[in-house]
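Heads up: the structure comes next, in structure tokens.
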Amino acid sequence: MMSMNSKQPHFAMHPTLPEHKYPSLHSSSEAIRRACLPTPPLQSNLFASLDETLLARAEALAAVDIAVSQGKSHPFKPDATYHTMNSVPCTSTSTVPLAHHHHHHHHHQALEPGDLLDHISSPSLALMAGAGGAGAAGGGGGAHDGPGGGGGPGGGGGPGGGGPGGGGGGGGPGGGGGGPGGGLLGGSAHPHPHMHGLGHLSHPAAAAAMNMPSGLPHPGLVAAAAHHGAAAAAAAAAAGQVAAASAAAAVVGAAGLASICDSDTDPRELEAFAERFKQRRIKLGVTQADVGSALANLKIPGVGSLSQSTICRFESLTLSHNNMIALKPILQAWLEEAEGAQREKMNKPELFNGGEKKRKRTSIAAPEKRSLEAYFAVQPRPSSEKIAAIAEKLDLKKNVVRVWFCNQRQKQKRMKFSATY
């Protein structure tokens, strides 16, 4: 701090400013008021705004030193340092909500120099500095804006233009709180009762953002209420649609049942089905007795095998009307199953007809073959009963034993014929 104070005379560019090294708190407002006066138009220094900013910081740090040395007799107020008491309140056009908007009426304690630097470099002041730099409509700032905003003839520059203590004071004829374009925030980080008119934003969005009580309902609550209302309406509509759909399904089901019953009980339909069943049964090569016995294989509850006469009476339409109606779905199920099996047989003839056309050659083991040769030596032409007994004893099929005896006789005949000739 002392190094900055020692460099202070080298950066004093305003001829109207006196050389105050440690101005008092009462004279600091007068010095700041003189510092905020517009720059002479013929000044050739291009870094006037930077010089003003450095000068303002040096004076503020000097005021802090005096406040610390004097103790609690002169409590330091950041707002009192950077704002005059008779400054004109500015209505802010910015709607950016402040990060800390707490109204407290007690005085601040004396700040240390490090605290003041932290206070100057806080994010809220950076936000206000950016907003102050945006107020170019009031007159345009210099090349290097200070923490207070745009420094120039028309802009609110230096400590008065939204400095470390907050926003508010106007700087120059065209300044007035950031100019007509309004780049300055209307409130400070720590507003005081005398800045009450500057600290409030009249925009409803800003009031909502600052969590201030408002007469308007919260948009989230409105959206939630609308969402729940829409969900309830949708649920009611869905329930109504489900009820209507169930009623329509019941009506359609009843109509379908009535149509099915009508088609089943129609005598002409029964007659046409009986004729069609007879023709398809004959085409399949199945007798009426086979149909009656095959009905038991369908495993329909309450349905067993039927006699051949029942199938014949159905085809000739001599059964009663109720029996015809009861027998029609059973015969239709059998007919569909028989036709399906016939189609599979036609599609794969090698599986069904191959076994019948080409029978696998039978192979007899050696022990059974020796036993058969012994029986053949005793009796080359056994009777049918003897062949059955031999087959049962050797655990062979009767037809296999019969064919073996026949083949063995033919073999013996060929052997005798070859020996003779």
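Even glycines carry a Cβ here, placed using N, Cα and C.
These come from Swiss-Prot:
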- 262-339: domain 'POU-specific' (DOMAIN)
- Val378 to Ile: Abolishes transcriptional activity. Increases transcriptional repression. Disrupts induction of neurite outgrowth and expression of synaptic genes. No effect on transactivation of BCL2 expression (MUTAGEN)
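Over the domain 'POU-specific' (262-339), the average per-residue pLDDT in this prediction is 84. According to DSSP, Val378 (mutagenesis position) is assigned to a helical segment. Per DSSP, the domain 'POU-specific' (262-339) is made up of 60 helix, 0 strand, 18 coil.
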